[in-house]
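Looking at Swiss-Prot, you'll find the mutagenesis Ser53 to Phe noted as follows: In ju1518; Suppresses developmental arrest in a nipi-3 mutant background. Here Swiss-Prot describes Leu54 to Phe as a published mutagenesis experiment; the accompanying note says: In ju1519; Suppresses developmental arrest in a nipi-3 mutant background. While the structure shown retains the original residue, Swiss-Prot records the mutagenesis experiment Arg63 to Pro with this note: In ju634; Blocks injury-induced axon regrowth. Suppresses developmental arrest in a nipi-3 mutant background. Among the sequence features in Swiss-Prot, the mutagenesis site Asp64 to Asn is noted as follows: In ju1521; Blocks injury-induced axon regrowth. Suppresses developmental arrest in a nipi-3 mutant background. According to Swiss-Prot, the feature domain 'bZIP' maps to 233-308, an assignment based on sequence analysis. For the published mutagenesis Ala246 to Val, Swiss-Prot gives the following note: In ag33; Resistant to effects of toxin ToxA from Gram-positive bacterium P.aeruginosa. Suppresses lifespan reduction caused by P.aeruginosa in a nipi-3 mutant background. Listed in Swiss-Prot as a mutagenesis experiment, Ser250 to Leu is described as follows: In ju640; Suppresses neuronal defects in a E3 ubiquitin-protein ligase rpm-1 mutant background. For the published mutagenesis Arg251 to Cys, Swiss-Prot gives the following note: In ju659; Suppresses neuronal defects in a E3 ubiquitin-protein ligase rpm-1 mutant background. Experimental mutagenesis at this site is recorded by Swiss-Prot as Ala285 to Val, annotated: In u819; Suppresses microtubule disruption in touch receptor neurons caused by colchicine.
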Amino acid sequence: MYSKLNYSHQKGDQALKHPHLVRLQQSEVRGFTDMPNNGASTSSAGSFARQDSLTIAASLQQRDRERHPVDFMETELDLGDYLQVLHDLDVPTDNVDFDDAELQKCNILYDGEHPYEQPELNGYERHVAYGTGYRVPGDYDQDGYKMNCEVKAETPDFGATKTRRAVKRPVPYDDYQKEYSEESSDMTDNDGSVDDSYFEPKSKKTKSAGLENFKPQTRARKYKLKADEEKAEPTYKLKRARNNDAVRKSRKKAKELQDKKEAEHDKMKRRIAELEGLLQSERDARRRDQDTLEQLLRNKGPMKEQRMPQRHILENFNK
């Protein structure tokens with residue numbers, strides 16, 4: 001990495017002593033010594049020679065392009081040189097060159113002041129973060145740098161809110177025009193006497209008009225009345241009797257199936273009630289057994305173990 005530059009006019013530019021830089025200077029790709037003042041931009045004040053990091057970065061990129069002209073974008077770049085150059089600038093904060101070109105650009109862009117509200121910092125934090133050129137917010141008017149982009153809130157006047165409205169049921173298409181001309185013209189949305197959930201019932205006149213104008217969409221089954229002579233024939237009477245018997249038989253069978261289903265349903269209900277009773281009796285028996293056991297355990301005193309002393313046992317054994 002590159003060593004710090006000497007900003008004193010009394011001493012000359014010291015040679016870069018780092019081994020890595022020596023190797024770079026001996027090779028075809030040299031360091032920044034081929035640039036005037038080691039790549040640093042000089043100002044009219046001449047107090048010190050400040051190294052321009054943008055120029056150094058551009059020169060490094062140009063060197064990389066010369067080494068790898070084909071796959072420059074695909075080549076991995078070592079950012080250590082760029083970062084070290086920025087780290088080695090070491091420009092004293094109390095000796096700023098206000099005539100520098102980069103600083104002049106910043107002054108032109110920001111009009112000499114910061115366009116934002118500066119934070120409240122103590123003396124040490126101001127010196128570390130901004131240097132001696134930091135301005136206290138109380139020294140100037142901060143409101144003069146605020147952007148005037150406030151928009152007045154305009155609330156449209158909708159007038160009185162409509163809480164009620166008339167709702168009509170759909171009517172047949174045939175008498176739609178007639179009903180609309182007679183009844184709907186009297187109803188308006190501004191009518192406050194009608195509730196939202198209220199539906200006006202149709203009048204008898206509307207129902208009668210609907211029945212008169214009704215047109216069936218399906219065709220009826222063709223049926224012709226028999227003549228009196230044909231009804232008097234015995235074959236017709238026999239046919240009608242057989243038909244009536246078949247209808248009665250079908251109805252009787254359907255009724256029997258319905259009765260059977262109802263009987264099975266009642267039987268299942270009784271069975272369910274019986275099982276529920278057995279289950280409840282089982283639960284009651286278990287609860288009674290548990291209560292009995294708990295009562296016995298509470299009434300039973302602690303068992304005292306009567307142990308004979310060891311000496312007494314030996315005496316009995318010797319006898």
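From the backbone N, Cα and C atoms, a Cβ is placed for every residue, glycine too.
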Residue distribution over DSSP helix, strand and coil in the domain 'bZIP' (233-308): 66 helix, 0 strand, 10 coil
Of Arg63, Arg251 (the mutagenesis positions), the residue whose Cβ has the fewest other Cβ atoms within 10 Å: Arg251
Mutagenesis positions (Leu54, Asp64, Ala246), the one with most neighbouring Cβ atoms at 10 Å: Asp64
Rounded mean pLDDT for the residues that make up the domain 'bZIP' (233-308): 88
Cα separation, Ser250 (mutagenesis position) to Arg63 (mutagenesis position) (Å, whole number): 105
Candidate mutagenesis positions Ala246, Ser250, Arg251, Ala285, pick with smallest Cα gap to Ser53 (mutagenesis position): Ala285
Arg251 (mutagenesis position) to Ala285 (mutagenesis position) - Cα separation in whole Å: 51
Ser250 (mutagenesis position), number of other Cβ atoms within 10 Å: 10
Which of Ser53, Ala285, all mutagenesis positions, has a Cβ with the fewest other Cβ atoms inside 10 Å: Ala285
Neighbours of Ala285 (mutagenesis position) among the mutagenesis positions Leu54, Asp64, Ala246, Ser250 (Cα to Cα, within 10 Å): none
